[in-house]
Amino acid sequence: MTDVLLCVGNSMMGDDGAGPLLAEKCAAAPKGNWVVIDGGSAPENDIVAIRELRPTRLLIVDATDMGLNPGEIRIIDPDDIAEMFMMTTHNMPLNYLIDQLKEDIGEVIFLGIQPDIVGFYYPMTQPIKDAVETVYQRLEGWEGNGGFAQLAVEEE
């Protein structure tokens, strides 16, 4: 059983570096049996590598504007990503990436961390660093949604 953690984001853009920071923490001191991939700002480039691992579970972590307080963490239903037109800094919408992978992977979990400041050369804010630490600590023994709440998408 292979679990893959895909960390997404740009460490040069303030809070968008949440994913890469998580990848760094895992590289320094692994938690659980996750195969960690730092997808950076072009995670679509890792589709083939992820498929070759044939994971049972894929956890994608990214800073995502969900309209919450900075540092809040939510599980986002992959089907909601396109509808919400989530603001990400990546070349390709993450729902495309998920659609490419979910045929081959049993479980795809998308975990969003609400950023505060996303801009070139801004430092990462403390609430985001704290959120990354929370996610990192929960990786070992991760079950289901890792104890994180599901994002409630408001009906228009």
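Glycine too: its Cβ is placed from the backbone N, Cα and C atoms.
For D62 (mutagenesis position), other Cβ atoms within 10 Å of its Cβ number 25. Residues annotated as Ni(2+) binding site in Swiss-Prot, with similarity to another entry given as evidence: D16, D62, H90.
DSSP gives D16 (mutagenesis position) a helix state. According to Swiss-Prot, the mutagenesis experiment D16 to N carries this note: No protease activity.
For the mutagenesis experiment D62 to N or M, the note given by Swiss-Prot reads: No protease activity.
Where Swiss-Prot documents H90 to Q as a mutagenesis experiment, the accompanying text is: A little protease activity remaining.
Distance noted between the C-alpha atoms of D62 (mutagenesis position) and D16 (mutagenesis position) is 7 Å.
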